[in-house]
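Per Swiss-Prot, these features apply:
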BINDING   GLY133, PRO134, PRO135, GLY136, CYS137, GLY138, LYS139, THR140  ATP binding site
MUTAGEN   ASP12 to Thr  Impaired ability to extract tail-anchored proteins from membranes. Does not affect formation of a homohexamer
MUTAGEN   LEU69 to Ala  Impaired ability to extract tail-anchored proteins from membranes. Does not affect formation of a homohexamer
MUTAGEN   TYR72 to Ala  Impaired ability to extract tail-anchored proteins from membranes. Impaired formation of a homohexamer
MUTAGEN   GLU73 to Ala  Impaired ability to extract tail-anchored proteins from membranes. Does not affect formation of a homohexamer
MUTAGEN   GLY94 to Ala  Does not impair ability to extract tail-anchored proteins from membranes. Does not affect formation of a homohexamer
MUTAGEN   LYS139 to Ala  Impaired ability to extract tail-anchored proteins from membranes
MUTAGEN   GLU193 to Gln  Loss of ATPase activity. Does not affect formation of a homohexamer
Amino acid sequence: MSRKFDLKTITDLSVLVGTGISLYYLVSRLLNDVESGPLSGKSRESKAKQSLQWEKLVKRSPALAEVTLDAYERTILSSIVTPDEINITFQDIGGLDPLISDLHESVIYPLMMPEVYSNSPLLQAPSGVLLYGPPGCGKTMLAKALAKESGANFISIRMSSIMDKWYGESNKIVDAMFSLANKLQPCIIFIDEIDSFLRERSSTDHEVTATLKAEFMTLWDGLLNNGRVMIIGATNRINDIDDAFLRRLPKRFLVSLPGSDQRYKILSVLLKDTKLDEDEFDLQLIADNTKGFSGSDLKELCREAALDAAKEYIKQKRQLIDSGTIDVNDTSSLKIRPLKTKDFTKKLRMDATSTLSSQPLD
């Protein structure tokens, strides 16, 4: 009888101790999360990356050494790209020369020469710029090139970096984004697929989303009119953007599908470092007959054409290796051939002598 009692007591004690330990770790985890708020879960690696990015910014602008950042502003550092880190220029974007000229006047000059735009209210820089048009036409590349050419820091907004599980913290992160942009000016705040973030408001919106949009508009209106901080949005669904936000994007540029001349320029840029067959390559033929292709489509077409030549090289080299003609490490006996028109027309399922637009693609 006493033996049974002892076993029961031991079992109860074991369960009690196990429960106590579990509760201890659970409460400790919850307390740490509450204390950390939106910064919870930030690893040492993330914090080290933030510190490294800040050092780059200070090295580029020594005056920032006197600037202090709060915890929320530091979380935005990982989203910042300096002009030195951007490898895209207007020379890398083909077929958009008239648009680039307009963007110089609307974006680059206000960022580089704010004194010109502060002399008169009529010359104030636009509060925002919207790039809209079909996908794959270079809107994001244009935004990066604008930051590169103007020497502005580039903050790319991602919803994952704004939204937080703690109530009210998302608003603080948005506030930190604007305050950090003011400290790092000249600065471009870029919102890709802006329609997904600033879409038309309705009574069915969640409270958190509604307050976040209201906070964003308030901070947007609070930007100084010296043009040193500018918001650029990109979308292929302009009709989904709320009218209140469209009003704050007075400069709107359509980035449409390229015409024949534009496609020629885009292809020239894409193939400038690629060997082309002098006798069997007709760039104008390809440009004239790729109607409806976006810049992204043309890039993929060029990639597929180059891949065909690479596959031929691999096949020939394997045959020579198998026959014992060359060694596997031999790189001088065989070269990748230049690209030909047929490499492109093959991908469009056409005969090289036919016009591409007159034939079915299936």
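Cβ atoms here come from the backbone N, Cα and C positions, even for glycine.
Original residues fill every noted site, and no substitution is shown.
These numbers come from a predicted model, not from an experiment.
Taking the centroid of the Cβ atoms of GLY133, PRO134, PRO135, GLY136, CYS137, GLY138, LYS139, THR140 as the ATP site, the other same-chain residues with Cβ within 8 Å of it are LEU131, ALA234, ASN236, VAL255, SER294, GLY295, SER296. Closest by Cα distance to GLY94 (mutagenesis position), from the recorded positions ASP12, TYR72, GLU73, CYS137, is CYS137. Geometry remark: PRO135 (ATP binding site) versus GLU193 (mutagenesis position), CA distance 10 Å.
Calculated from their C-alpha atoms, the gap between GLU193 (mutagenesis position) and THR140 (ATP binding site) amounts to 10 Å. Secondary structure from DSSP puts LYS139 (mutagenesis position) in a helix. For the recorded site, GLU193 (mutagenesis position), the DSSP three-state label reads coil.
Listed in sequence order, the residues of the same chain lying 6 or more apart from GLY133 (ATP binding site) and placing their CB within less than 8 Å of its CB are LYS139, ASN236, LEU254, VAL255, SER256, LEU257. The secondary structure of GLY133 (ATP binding site), as reduced to three states from DSSP, is coil rather than helix or strand. Cβ neighbours within 10 Å of GLU193 (mutagenesis position), excluding its own Cβ and spanning all shown chains: 17. For GLU73 (mutagenesis position), the Cβ neighbour count at a 10 Å cut-off comes to 22, with all displayed protein chains included. Rounded to a whole number, the distance between the Cα atoms of ASP12 (mutagenesis position) and CYS137 (ATP binding site) is 69 Å.
Spatially, by CA atoms, the recorded positions ASP12, PRO134, THR140 include one closest to GLU73 (mutagenesis position), and that is THR140. GLY138 (ATP binding site) sits 32 Å from TYR72 (mutagenesis position), taking the CA atoms of both as reference points.
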